[in-house]
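Read through the structure below, which is laid out as structure tokens, and then see the notes.
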Amino acid sequence: MRAGRRVAISAGSLAVLLGALDTYVVVTIMRDIMNSVGIPINQLHRITWIVTMYLLGYIAAMPLLGRASDRFGRKLMLQVSLAGFIIGSVVTALAGHFGDFHMLIAGRTIQGVASGALLPITLALGADLWSQRNRAGVLGGIGAAQELGSVLGPLYGIFIVWLLHDWRDVFWINVPLTAIAMVMIHFSLPSHDRSTEPERVDLVGGLLLALALGLAVIGLYNPNPDGKHVLPDYGAPLLVGALVAAVAFFGWERFARTRLIDPAGVHFRPFLSALGASVAAGAALMVTLVDVELFGQGVLQMDQAQAAGMLLWFLIALPIGAVTGGWIATRAGDRAVAFAGLLIAAYGYWLISHWPVDLLADRHNILGLFTVPAMHTDLVVAGLGLGLVIGPLSSATLRVVPSAQHGIASAAVVVARMTGMLIGVAALSAWGLYRFNQILAGLSAAIPPNASLLERAAAIGARYQQAFALMYGEIFTITAIVCVFGAVLGLLISGRKEHADEPEVQEQPTLAPQVEPL
């Protein structure tokens with residue numbers, strides 16, 4: 001019945017929203033988490049693992065489990081994924097009670113694997129339950145739930161902590177909400193919903209992709225940054241291994257009979273260009289979500305709530321840019337908006353890269369007529385720029401992929417963005433820590449040798465602030481360059497007149513006999 005499929009897709013969208021929220025929710029509560037698991041403030045780089053391992057699990061699981069649902073059924077895979085999400089949430093919350101950092105990482109990884117399956121399965125479910133001519137709005141709504149999570153996640157985390165006074169409750173709340181989604185799915189979907197001709201799962205391709213990303217992340221992480229080496233001793237061999245795995249992945253996808261994405265009808269130049277631009281946008285997004293708050297705490301000496309409040313300007317501008325970008329793209333085309341949006345974002349990050357230690361007093365003079373706060377203005381510019389490209393990149397990707405593969409193509413855009421987040425935050429964190437120790441060593445040498453103990457302590461504190469400011473300045477400069485590179489790729493995405501080659505196929509029957517397409 002129509003009511004049943006609406007309940008099912010609502011439950012799937014709720015699950016997608018929860019997974020997206022938990023991708024970003026930790027960004028604004030990192031200080032509380034650090035205190036609970038015993039990470040000192042001078043080891044900020046360790047806490048990034050709660051983000052990177054979630055993203056790694058998410059990216060590794062998405063293509064494999066999405067395809068697995070074709071073989072084993074949407075209902076079964078959704079229920080298994082939701083159960084895994086509950087387990088991961090419980091482990092993460094308990095890690096806070098026990099103060100166990102490794103348990104925390106394990107919980108976040110389980111969460112990532114589970115939530116990575118939710119988006120492609122729910123997209124496929126929408127394609128099953130709605131006929132082709134009516135499914136665009138349904139798939140768009142599911143995608144909107146994913147995007148909404150990226151906007152609300154940081155605010156959701158700080159709100160729950162403000163309301164309940166404990167960061168663990170962010171994860172405990174997942175248990176009843178996910179259980180509700182499981183009950184809705186149980187009663188709204190038939191038990192036997194496997195495809196009559198199930199597709200084979202590209203297990204080799206998925207494992208090669210996960211291996212490449214995992215080796216890259218571990219190779220980039222230096223647990224003991226000393227300002228002399230960017231990478232740990234084992235870093236270079238692991239990065240070489242990641243490169244080999246990546247080459248093997250692309251080689252496999254080129255010649256294998258079963259692939260993550262069927263190349264038939266796909267226009268690969270604009271498709272890969274859109275994914276590349278999504279990687280750049282994802283890297284910039286995650287660097288902002290992580291490093292702006294750390295700048296507030298490490299340089300401006302803000303508390304957690306104040307530092308999270310800095311992000312509010314960026315997070316408000318992001319959806320405004322997304323809505324505006326979608327509206328403009330229908331008139332000017334996706335290519336122009338993607339190019340302009342990433343250039344605007346690059347300009348915003350160039351402004352952010354010049355943030356001084358006394359940022360709160362810094363202002364921009366606008367044509368000599370009036371002044372505006374530099375911090376707020378720069379974050380709004382970056383947020384608007386990144387927001388502008390969300391719709392055009394997704395639209396351009398889907399336009400050059402046959403409609404039968406729109407679900408996996410939508411997931412590919414998310415995978416590309418999260419790959420950018422994962423590799424971007426790992427690589428820039430490694431570079432930042434390397435440069436921080438170099439900068440700090442140079443600044444410390446400027447302390448007069450005859451300074452008193454109090455003067456020396458004050459000078460050291462000021463030097464740490466200055467070193468943090470310079471380090472983040474370099475990180476955001478690189479982020480601006482990444483956005484410029486993404487803008488160039490934006491020029492190569494599909495125009496409005498370029499479309500995929502649609503194969504001649506008949507409309508497939510719906511998932512269950514009792515469901516009638518509109």
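Heads up, the Cβ atoms here are built off N, Cα and C, so glycines get one too.
Keep in mind the model shows the original residues, not the substituted ones.
Source: prediction; values computed, not measured.
What Swiss-Prot notes for the published mutagenesis of Asp22 to Asn is this: No longer complements for vancomycin resistance in M.smegmatis. Within the same chain, residues at least 6 positions away in sequence whose Cβ sits under 8 Å from that of Asp22 (mutagenesis position) are Tyr54, Ser89, Gln111, Ser115, Gly149, Gly153, Phe171, Asn174.
One entry in Swiss-Prot concerns the mutagenesis experiment Asp22 to Glu. Its note says: Decreases resistance to ethidium bromide, tested in M.smegmatis. DSSP assigns Asp22 (mutagenesis position) to a helix in the three-state reduction.
Quoted from Swiss-Prot, the note attached to the mutagenesis of Asp22 to Ala states: Susceptible to ethidium bromide, tested in M.smegmatis.
When secondary structure is read from DSSP and collapsed to three states, Asp70 (mutagenesis position) falls in the helix class. Looking at Swiss-Prot, the entry for mutagenesis of Asp70 to Asn says: No longer complements for antibiotic resistance in M.smegmatis.
Record note (Swiss-Prot), mutagenesis Glu147 to Gln: No longer complements for vancomycin resistance in M.smegmatis. The unchanged residue is displayed. The DSSP secondary structure for Glu147 (mutagenesis position) is helix.
Annotation of the published mutagenesis Leu289 to Asp in Swiss-Prot: Still complements for vancomycin resistance in M.smegmatis; the original residue is retained in the structure shown. Its own atom aside, the Cβ of Leu289 (mutagenesis position) has 23 Cβ atoms within 10 angstroms in the protein chains shown.
Under its mutagenesis annotations, Swiss-Prot gives Phe468 to Ala or Glu the following note: Partially complements for antibiotic resistance in M.smegmatis. The number of other Cβ atoms within 10 Å of the Cβ belonging to Phe468 (mutagenesis position), over all protein chains shown, comes to 22.
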Practice task
Express the distance between the Cα positions of Phe468 (mutagenesis position) and Leu289 (mutagenesis position) as a whole number of Å.
Solution key: 16
Handout entry: In the chain carrying Glu147 (mutagenesis position), residues 6 or more apart in sequence that have Cβ under 8 angstroms from it
Key = Ala20, Ala322, Ile390
Completion exercise
CA pair Asp70 (mutagenesis position) / Leu289 (mutagenesis position), Å rounded to integer, equals 35
